[in-house]
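Asks: According to Swiss-Prot, the protein carries these features:
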- Y100 to F: Some reduction of phosphorylation levels in platelets. Little change in cell spreading. Complete loss of phosphorylation. No change in subcellular location nor on in vitro actin binding. 40% decrease in cell spreading; when associated with F-1134 (MUTAGEN)
- Y160 to F: No change of phosphorylation levels in platelets (MUTAGEN)
- Y537 to F: No change of phosphorylation levels in platelets (MUTAGEN)
- Y692 to F: No change of phosphorylation levels in platelets (MUTAGEN)
- Y1134 to F: Greatly reduced phosphorylation levels in platelets. Little change in cell spreading. Complete loss of phosphorylation. No change in subcellular location nor on in vitro actin binding. 40% decrease in cell spreading; when associated with F-100 (MUTAGEN)
Amino acid sequence: MPVFHTRTIESILEPVAQQISHLVIMHEEGEVDGKAIPDLTAPVSAVQAAVSNLVRVGKETVQTTEDQILKRDMPPAFIKVENACTKLVRAAQMLQADPYSVPARDYLIDGSRGILSGTSDLLLTFDEAEVRKIIRVCKGILEYLTVAEVVETMEDLVTYTKNLGPGMTKMAKMIDERQQELTHQEHRVMLVNSMNTVKELLPVLISAMKIFVTTKNTKSQGIEEALKNRNFTVEKMSAEINEIIRVLQLTSWDEDAWASKDTEAMKRALALIDSKMNQAKGWLRDPNAPPGDAGEQAIRQILDEAGKAGELCAGKERREILGTCKTLGQMTDQLADLRARGQGATPMAMQKAQQVSQGLDLLTAKVENAARKLEAMTNSKQAIAKKIDAAQNWLADPNGGSEGEEHIRGIMSEARKVAELCEEPKERDDILRSLGEISALTAKLSDLRRHGKGDSPEARALAKQIATSLQNLQSKTNRAVANTRPVKAAVHLEGKIEQAQRWIDNPTVDDRGVGQAAIRGLVAEGRRLANVMMGPYRQDLLAKCDRVDQLAAQLADLAARGEGESPQARAIAAQLQDSLKDLKARMQEAMTQEVSDVFSDTTTPIKLLAVAATAPSDTPNREEVFEERAANFENHAARLGATAEKAAAVGTANKTTVEGIQATVKSARELTPQVVSAARILLRNPGNQAAYEHFETMKNQWIDNVEKMTGLVDEAIDTKSLLDASEEAIKKDLDKCKVAMANMQPQMLVAGATSIARRANRILLVAKREVENSEDPKFREAVKAASDELSKTISPMVMDAKAVAGNISDPGLQKSFLDSGYRILGAVAKVREAFQPQEPDFPPPPPDLEHLHLTDELAPPKPPLPEGEVPPPRPPPPEEKDEEFPEQKAGEAINQPMMMAARQLHDEARKWSSKPVTVINEAAEAGVDIDEEDDADVEFSLPSDIEDDYEPELLLMPTNQPVNQPILAAAQSLHREATKWSSKGNDIIAAAKRMALLMAEMSRLVRGGSGNKRALIQCAKDIAKASDEVTRLAKEVAKQCTDKRIRTNLLQVCERIPTISTQLKILSTVKATMLGRTNISDEESEQATEMLVHNAQNLMQSVKETVREAEAASIKIRTDAGFTLRWVRKTPWYQ
């Protein structure tokens, strides 16, 4: 099957596929319509010459390379493409003699498919060799990083730095060139992010090594902390480089990124459970411990973390952990209620406390078992991935020693571990059967090699068979590991709501549990938010969570009994939909308030830690103050991370922002203990310049990361809501200050005034970011003016607060302070108003009917229609434009003979134009009728401004019936999104609706419904045309959008569409060559279908996201823009 994960491969395969599509159509015309196939001798001869050149250059490459895998994998690809070319030549010769020959048509279609598949195999094999070159450089850096452990002198450090620099530069250059070549945006982003992290960590590594060498050589205190800093940095850089190596080897969408994240999440949950257990047990043992104190909160946190772990499990494990959490939560509520009534020492309460204590131990054991299983399966999977390269190298080398056999045995051992942990017997048996086959084949190959027959045809065939079996075994183990994990809901709130809504609308359809998983995720986040709230607010949010939980369970129960469409189910679905809206609104309100509180000041704790670390050695209580501030800093960092995660989970962020928040939270958790270690080194070595510089490096890295986190959190929540919450919080702080003055409490006053100043500065930061993000001059001026006014009010308030604190009983000073506080409130209100959307100016009301009267004059007659005029003819469609082969840029490394030969094949395919003049002329001379309109560009003659919104053709897509065809399901998903809006005056919506209909048609064609090869190929072309229209219009909207962030999001989404639509055309051609053929294996046909399905789903999703981003961008369109789109909801949101 063709793969096109690089731009070069895609650009070569596209014209080849385009011409093969014409051969497919010719074949079908001859087979179905009985038409003669024109003489193809000339174009086939040109392709034969290009293929021969490609093979010749490939063989020369094989002879000169030292890459054993390339030497092994190239020859089969040569044979494949040469055989296909031979069939094409044979077909051309037979058709020249008999244009109606049936065997010739068979050779034509099989040869066409083989040319495309064989060329793809050649390019992929060569590309894999290029990737191995990059990986070798990466592994060289990995090995050199371990040398950091033996650097103990400054001379060694200087040498190490000089040697590391060039290698890092080379790796960075190769990674940058590679990411530009990739077609998958996700892979590009992963490579860039990991490489940027490595670059950022390089100065940290040098700093950590320097302080280690300094402390060791001077025998100073803090050598253990220095060692931790160095080892942490080495491990972090190694992990990122290993991630680069993993991503480099991906040729399809990455579906395995969950493994390390889930393992980390479970370990973090277990660590937190362990840290809170003593506090929780202490509260349970003390019958007089009050409800709601730290001990009860510890129990809630344990249950919360265990619930997170349970959500990462599947099947029986999941049910047991979540069920235990729920039961213990209810028992804790009952115990708290008994103690609140003064009955904590009664036998019933004591028994309840003991049961909860035992239940916590049982719950912890279940989470530990789940974590061990996940880690074991993940480790085995990763071990197989690491060992398979060495095994393949051994198989490729006819003279390889026994060490390669050990690698194969190691792979089999890890696969056996996965099989033992499988819950599904069929999967387990399948893996074990593969292990038996590989063992027998490997023993046979080893025997041949021991007898000096390793280079014999039999041994080579065995090696190839084992290599294929190992790849299949890896796929089976990967699938088995993935199947032990639960279905994943979307990572952001809107995605979860959409998934939940789809299930609520159609609970009888099998969505693999995604909809219910989304609802569970929303409820879990709601309960996590409730845990940090107090009093009636907590109970209110928990009640909303319970309500959603109950309704979802009732609907699922009815669906399981086959009553998902009953009136009772419809009523419950409506209630569930309303309850979800209520829960979402309450969650976002609670989250915004928490962000306003926790992120009002992000850097003061680390600054106080720096002051404590640099305090003179004779400062009283120096150690105690440092430890207190270090603990405060760690708690503060933990709160920031937890709040940021909540903002990501229930905010309005898109997937990119959510993943960005998660990455910064992870970095903050890793960096925080390293900052404390660096501070402790400085504390124990006062005046040490190296220690000071190292602490500053770590501190600045932590601050930069938190600033990035803060910006992403601000993106994730509505700015207006954040400003409202901040304004309300300032009012409460001002009220506290009034109470403090009334009670003569200067410390309380200072705390309140400090909080007001921090919140005001936070508002200034938010406003500044929004000004930088906008290109709307009016908005920028309004926000900047309001921000400047607010900025001027903060210092006077602080000065007045200090004056009152010095003489708190002075009424005049109190009045001055309150006036300053009210001025800040007024300025904050003006900033908020600057973000308020302008209300439209409504026209004046119509006059009273009493004052209206009708005249006796008749309306003027209707003008006559023009006579004798004929509408102008429709202009001819534009010629298909072939993609140019990407020009080689100066300094690029892709100048190998292999690529030059591929370029020649590309050029030959282009010469064989989509409407070949020679073929048409020869056909015309032979009296053959060729319909040129078959290849005409599709024309959408119905402009969107006159399109009827009823759109009866959409009724072809049943929306309330179970859909088990993934392409049709993807089309319906886009269709639902597009039909929210009227297509009148909105070409993006019109094009999206056409794409949905075309994709529904493709679903029928791919699954063997009505239609033929030509219809499938034409359908893919039509989809590509509509895709180009969506992309063009989206870029026009982006160009006029004044919001930089929204514009970037829109461009990132829509730029994926052309690549995916091009791939759709190629895959449709491949699938068309298989329709109706009996010499195609079921496995090969299914593989082609799976690739086409995956591509179609990605295209529909990208267009759907483009529609959403375009609507958001249209709100921020330039007022003087000539380009406008009407966004009119068919069903308003308030209905």
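Placement of Cβ uses the backbone N, Cα and C atoms for every residue, glycine included.
Walk me through the surroundings of each of these features.
Replies: When secondary structure is read from DSSP and collapsed to three states, Y100 (mutagenesis position) falls in the coil class. Sequence-distant neighbours of Y100 (mutagenesis position) (same chain, 6+ residues apart, CB-CB distance under 8 A): G30, G34, A36, I37.
Secondary structure at Y160 (mutagenesis position), taken from DSSP and collapsed to helix, strand or coil, is helix.
Annotation note: Y537 (mutagenesis position) sits in a helical segment as assigned by DSSP.
Of all Cβ atoms in the shown protein chains, 19 besides its own fall within 10 Å of the Cβ of Y692 (mutagenesis position).
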Asks: For the mutagenesis positions listed here (Y160, Y537), which one has the lowest count of neighbouring CB atoms within 10 Å of its own CB?
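Replies: Counting other Cβ atoms within 10 Å of each of the mutagenesis positions Y160, Y537, the minimum falls on Y537.
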Asks: Work out how many Å separate Y537 (mutagenesis position) and Y692 (mutagenesis position) at their Cα atoms, rounded off.
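Replies: So the Cα of Y692 (mutagenesis position) lies 46 Å away from that of Y537 (mutagenesis position).
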Asks: Return only the integer: C-alpha distance in Å from Y160 (mutagenesis position) to Y692 (mutagenesis position).
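Replies: The separation of the Cα atoms works out to 22 Å.
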